[in-house]
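Right, one structure below, let's go through it.
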Amino acid sequence: MLSEVLLVSAPGKVILHGEHAVVHGKVALAVSLNLRTFLRLQPHSNGKVDLSLPNIGIKRAWDVARLQSLDTSFLEQGDVTTPTSEQVEKLKEVAGLPDDCAVTERLAVLAFLYLYLSICRKQRALPSLDIVVWSELPPGAGLGSSAAYSVCLAAALLTVCEEIPNPLKDGDCVNRWTKEDLELINKWAFQGERMIHGNPSGVDNAVSTWGGALRYHQGKISSLKRSPALQILLTNTKVPRNTRALVAGVRNRLLKFPEIVAPLLTSIDAISLECERVLGEMGEAPAPEQYLVLEELIDMNQHHLNALGVGHASLDQLCQVTRARGLHSKLTGAGGGGCGITLLKPGLEQPEVEATKQALTSCGFDCLETSIGAPGVSIHSATSLDSRVQQALDGL
């Protein structure tokens, strides 16, 4: 087992095109969001395994000897396995969480224990570890925060247990694992996501593992070969939404008006495919006119999503504010509030960007400038992380 400190990060995700249509067998494009979750793992010898999640105020510790003495045969040794309902109940006993524990805390702890016990039980003795996870991603905003958490845990635990090698060499600031190792990280992260979401699609953990852009179609996930990093504004309207109700609303509208809604879904599919083609071209040789196409696709998709009934007054306001400044926006994810993205073309002056952010903030929204198409799960040297991240991991 490794004895050094590991620093791992993984990105969030946004849906670029295809939300809601994907439920009806159409293509969706998901891209990594360069708001990241950071994990620090420190092996120690105090006989405890500590988990600290400062974003949601969690600090938990378990006695390694007690975990070691448990009958963990309910966790099948060998390949990556899917957690069963019996395993979940057993893990709840192991976790020792109070009955009034918040759902977010319970799920985060169960995912951690499942991955820790499943990955580390092949060791002669369960390792004594101190793990801190801090995220730039707001939870529950549809930005893949739970997947980034699961990916960071899987990567760090597999590395510390030497199931996969540490790719960080002397002198490296940051590095990534091989394709084969990333596949194993992704498989375990998917099981962590299952602990949290029950029946996830696998898109969020795949985007967080691989980075860049992915295409999702009828259960099949594939990476776009070359996708450019694009600058965006990510705006959180802070309007809560009920994803299940929004998905049901689209289904009901499709049943009520099949000849109207089915062509809308087909058209959204065509938007996703055209965007995929343009991103491929941009990866080889970016040109200004390609940004114009991306902007048109954003506008068309936003109108289609409004026609499906998943818009919201807050999202209309976001689009109006940015359109007044010559920028193009759409909702991302379930709609009905939540988040929206605004494409920032190269050459846009920083004062213009700041003025747009200010205008959106004055609407009561949270607005961040970031990029999409960021690298997937990565391992960092201590000196390469900025002081803000270091302080957050130190609990300062």
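We number each residue from 1, going along the chain as drawn.
Note: Cβ is positioned from N, Cα and C throughout, glycine not excepted.
No noted substitution is present; original residues retained.
Here the structure is a predicted model, which means the values were calculated and not measured.
Quick look at what Swiss-Prot lists:
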BINDING   LYS13, ASN55, SER135, GLY140, ALA141, GLY142, LEU143, GLY144, SER145, SER146  ATP binding site
MUTAGEN   THR104 to Ala  No effect on kinase activity. Approximately 4-fold increase affinity for ATP. Normal affinity for mevalonate
MUTAGEN   SER145 to Ala  Modest changes in KM for ATP. 20-fold increase in KM for mevalonate. Approximately 2-fold decrease in Vmax
MUTAGEN   SER146 to Ala  Modest changes in KM for ATP. 20-fold increase in KM for mevalonate. 4000-fold decrease in Vmax
BINDING   SER146, GLU193  Mg(2+) binding site
ACT_SITE  SER146  active site, proton donor
MUTAGEN   TYR149 to Ala  No effect on kinase activity. Approximately 4- and 8-fold decrease affinities for ATP and mevalonate, respectively
MUTAGEN   ILE196 to Ala  No effect on kinase activity. Approximately 2- and 3-fold decrease affinities for ATP and mevalonate, respectively
ACT_SITE  ASP204  active site, proton acceptor
MUTAGEN   GLU296 to Gln  No change in protein stability. No effect on kinase activity
Among GLU193, GLU296, the most crowded of the recorded positions [Cβ within 10 Å]: GLU193
Cβ neighbours of SER135 (ATP binding site) where a neighbour is any other Cβ within 10 Å: 25
In three-state DSSP terms, the structure that LYS13 (ATP binding site) belongs to: strand
Subset of recorded positions (THR104, SER135, GLU296) lying within 10 A of GLU193 (Mg(2+) binding site), CA to CA, in sequence order: none
Cα-Cα distance linking TYR149 (mutagenesis position) and SER135 (ATP binding site), given in Å to the nearest integer: 8
Reduced DSSP assignment, SER135 (ATP binding site): strand
Rounded distance in angstrom between the Cα atoms of ASP204 (active site, proton acceptor) and TYR149 (mutagenesis position): 11
Candidate with sparsest Cβ neighbourhood (10 Å radius) among THR104, SER145, SER146, the listed mutagenesis positions: THR104
